[in-house]
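Asks: Here you go, one structure.
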Amino acid sequence: MALYDEDLLKNPFYLALQKWRPDLCSKVAQIHGIVLVPCRGSLPGSVQASCQFESYVLVPTEGHFQTLDGKAVVIEGNRIKLGAGFACLLSVPILFEETFYNEKEESFSILCIAHPLERRETSEEPSAPADPFSLKTIEDVREFLGRHSEKFDKNIASFHRTFRECERKSLRHHIDSVNALYTKCLQQLLRDSHLKVLAKQEAQMNLMKQAVEMYVHHDIYDLIFKYVGTMEASEDAAFNKITRSLQDLQQKDIGVKPEFSFNIPRAKRELGQLNKCTSPQQKLLCLRKVVQLMTQSPSQRVNLETMCADDLLSVLLYLLVKTEIPNWMANLSYIKNFRFSSSAKDELGYCLTSVEAAIEYIRQGSLSTKTPDAEGFGDRLFLKQRMNLLSQMTSTPIDCLFKHIASGNQKEVERLLSQDDQDKDAMQKMCHPLCSCEDCEKLISGRLNDPSVVTPFSRDDRGQTPLHVAALCGQASLIDFLVSKGAVVNATDYHGSTPLHLACQKGFQSVTLLLLHYKASTEVQDNNGNTPLHLACTYGQEDCVKALVYYDVQACRLDIGNEKGDTALHIAARWGYEGIIETLLQNGAPTAVQNRLKETPLKCALNSKILSIMEAHHLSSDRRPRPSEVPAQSPTRSVDSISQGSSTSSFSSISVSFRQEEVKKDYREVEKLLRAVADGDLEMVRYLLEWTEDDLDDVEDAISTVDLEFCHPLCQCPKCAPAQKLARISANGLSVNVTNQDGFSPLHMAALHGRTDLVPLLLKHGAYSGARNTSQAVPLHLACQQGHFQVAKCLLDSNAKPNKKDLSGNTPLICACSAGHHEVAALLLQHGASINACNNKGNTALHEAVMGRHTLVVELLLFYGASVDILNKRQYTAADCAEQDSKIMELLQVVPGCVASLDSVEEADHEGYVTVEIRRKWNPKMYNLPEEPLRRQFCLINPGGRFQERTSRETMGRDRSVPDLAGRSLQEPEKQRVTGKQSDLSDLSRYQTSEEGNKGLPERPVSRQAAPGHRPMVRRHTVNDAAILQVPEVTVHLTTHEASVPQS
């Protein structure tokens, strides 16, 4: 069938032909010829009498056609080729063909062509026809659908079987069920590759929608229309009572103009076919044909004046009363509620609005047998206002519901969806479900047939349900509510997209996790073959990729290809999403799968960096055993990093005052949690640890489980219950204190990566701040090593011990000073960190700061009283490790003398303050650094107010006259550091055991160095910015010679 259609009786060219050349019309009928009629959209304007109509009348001859003026024409397929006699030998498309009969029953054919024959080759193409494409009969639909109709028959048969079980459901239920059937059939149609291309054109997509709707409704018409008729029985009876009382109504009584009376019988006959139409689309086409007939001229030679809205409504009122249709209300409800394919704003929608306004006018009792003069002007005004109002009512109840969902207005959503609950309550109050007594009929009347009632199954013109809209707009709070109301999690729209598809496409991770929790399928493919994972990779939504993969790597298949054969890894590699690629590779995404172009993900790599990542994983996967082949626990440590997936994981139990957790879980679950913490993905951490919103609200008032001893392990008393709730183990076996094979807990990872938002939450949920990894490092070590000030402060405020040592003997202060983080070092000193503690090499924090050439840290330690005379195991002091004539050497020589000279200063107030301007005295040009922390004011902590005299246990420096037998330069000591194999794990590998550098070193004599606890200095400086205006500056006059350190 043709894709284009129009009413040729209203075509300007055909009307002009009948008006100006009726002789040609008679002749073509006598010879059974063909008339060529250009489509309405191709005509420039009115057709004049000077037009060469003879060129458009074809007479059949041998093998071809000839026009009445002797020009040659050939018809080949669906095109007309002009021959001899035409100025331009064009090829004109044939749009469609119709057969007409005259009064003598003589037939002739009319071919509607794309444009006039006089059009030149250089002229512009005709504009689109004014009328939209449309299908008229069920035969046209079957011809259009072809073999696809067989697939629809199976769905329709299934609908017939289930309809009987739900026959007494509400009208909204049946609207939703028919819409679901329509959506399913449309999805099957759009899977056809050829039709999928055509669907990109709006006109063709509308045509497909019309075809599917008409075919579906044709087969279920008896069921649905019978049900609607039952629902509207009382309304139809009331309306019929009114129309039956108006049978004496005359045309003049309602103002029908005489010139329109001629067409009323034809329009009435056409309207009588309404109940023979088996779909809303056909019924609307019937109404449009009625309107067209009423505006048609009684004679083709006489044009009627344009019909205005008043004239149209007058004729419609007369037809509604006089036509023997007993179920107007059922037809109106059926057309309005079961029309899914078209918009209410098109021409058919206008016809429906006009009929609806006329019906409403009659229902109001405004129509009577009064003469037009006696009829009140207000009644006619009401009719026009009613029609205008109906034409403006484009917002349906579904639109209102979706608008509230998109804006997150949960109260309105609950109110709209609670209307369906009222129906259920009414059913429960009935005598029995099938009761039809007077009381029960009153109870359910007005509700079952209320189309304004919306449900979680309702769909819009795109086939989307409320759950689709909530997922598309990221309204996570509404997901729970809609699912609790029965929303179908895996419902698909016209394009085959589920809510999970839309959530992943838009990057709403919280919505994705919720949908997965409610068993949303990750394997559903849309019309393009894309799963939710494909869309998440296409749009670079890394958080959603992790949610899909981490939720259940077994359920989320990574090898599914779309219609192009591309897997998720193909797409991520093509767009260069490094984080997504690593996530997919870590969870077993295949790198050797080929798409339809025979391309592997390696070949699709965007650049060399992406290629190297995949090649490295491809090679390592060939050598590495599968996870199932690796034992649950192994004495050797994994070579792979956390980001590349450990070969195995174990859960370590931390033995403190709370109960011991013993969890056995696959290593993948632990790696998921640690990666989520490292990435700062709060939503994923919440999901894996099963933290609820209430848990996050309760952490402010909760008691830390670290310092709480339970009455017994299962105690739920008021004292233990809050801590039990926060320290619970989730269903997947994960908890806040779970560790991997290397001993890293979530708190370790949060401290290492500076996740200031996660550290407080982990601590409040029972994370142990003293947990040690295999290198015996606590989270505070990692935070200080990386210089994460806020994390270190949070840990110290949570009673983390500042003097714990790792396997190498390093304290958090030594780690901070080694890396040059002076602010973190100052924080540790304020919290009582031991300033002279030594590691396994005998190095103090000052040694490490000097070897790292961190001037500010050295100055900080000296002013806090760090000893410059302590020897390490190589018998070096801090000064021995400094470069000669350097700024650090000057500090080591001058500052201790400056601090010692403060002992002779008498202070009236033992709590006085000393400003650190000493460095300006001995070298004012040395420090002009911005934001130096030691330009702040320091307060003397010891209330004694003065330093004690040095005792006989004073530490002595090494005699410089002794030759250096170590074979190393005093000015350039080497600082040993451990480097990891993986670049992204350099921070973790720093804490691995490294004892080779200490082997064979002699122990230093005890008498050469005092223990840190016996330092002669008993007062310490702390930062105090507020004191700068409270105490006068204490000036110490020292010369370089006076402050110098004497040589031994």
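Backbone N, Cα and C define each Cβ position, glycine as well.
Take a look at what Swiss-Prot says about it:
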- 233-371: domain 'VPS9' (DOMAIN)
- Asp310 to Ala: Inhibits dendrite formation (MUTAGEN)
- Tyr350 to Ala: Inhibits dendrite formation (MUTAGEN)
- Gln509 to Ala: Disrupts interaction with RAB32 and RAB38; inhibits peripheral distribution of TYRP1 in melanocytes; no effect on dendrite formation in melanocytes (MUTAGEN)
- Tyr550 to Ala: Disrupts interaction with RAB32 and RAB38; inhibits peripheral distribution of TYRP1 in melanocytes; no effect on dendrite formation in melanocytes (MUTAGEN)
- Trp575 to Ala: Impairs interaction with RAB32 and RAB38 (MUTAGEN)
- Tyr577 to Ala: Impairs interaction with RAB32 and RAB38 (MUTAGEN)
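So where do these features actually land, and what's packed around them?
Replies: Taken through DSSP, the domain 'VPS9' (233-371) splits into 87 helix, 0 strand, 52 coil.
All chains included, 14 other C-beta atoms sit within 10 angstroms of the C-beta of Asp310 (mutagenesis position).
Under the three-state DSSP scheme, Gln509 (mutagenesis position) falls in the helix class.
A 10 Å cutoff on Cβ-Cβ distances gives Tyr550 (mutagenesis position) a total of 24 other Cβ atoms nearby, all chains included.
Within the same chain, residues at least 6 positions away in sequence whose Cβ sits under 8 Å from that of Trp575 (mutagenesis position) are Cys537, Thr538, Gly540, Leu606. Annotation note: Trp575 (mutagenesis position) sits in a helical segment as assigned by DSSP.
Neighbours of Tyr577 (mutagenesis position), defined as other CB atoms within 10 A of its CB across all chains, total 23.
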Asks: What's the number of neighbouring CB atoms sitting within 10 A of the CB on Tyr350 (mutagenesis position)?
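Replies: So the Cβ neighbour count for Tyr350 (mutagenesis position) comes to 17.
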Asks: 10 Å Cβ neighbour count around Gln509 (mutagenesis position)?
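Replies: Step by step: centre on the Cβ of Gln509 (mutagenesis position), count other Cβ atoms within 10 Å, giving 25.
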Asks: Which of the mutagenesis positions listed here (Tyr350, Gln509, Tyr550, Tyr577) have a Cα atom within 10 Å of the Cα of Asp310 (mutagenesis position)?
Replies: none
Asks: Of the mutagenesis positions Tyr350, Gln509, Tyr577, which sits closest to Tyr550 (mutagenesis position) by Cα distance?
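Replies: When the Cα distances are compared, Gln509 comes out closest.
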Asks: In whole Å, note down how far the CA of Gln509 (mutagenesis position) lies from the CA of Tyr350 (mutagenesis position).
Replies: 43
Asks: Between the Cα atoms of Tyr577 (mutagenesis position) and Gln509 (mutagenesis position), find the distance and write it as a whole number of Å.
Replies: 17
Asks: Mean pLDDT across the domain 'VPS9' (233-371), rounded to an integer, is what?
Replies: 81
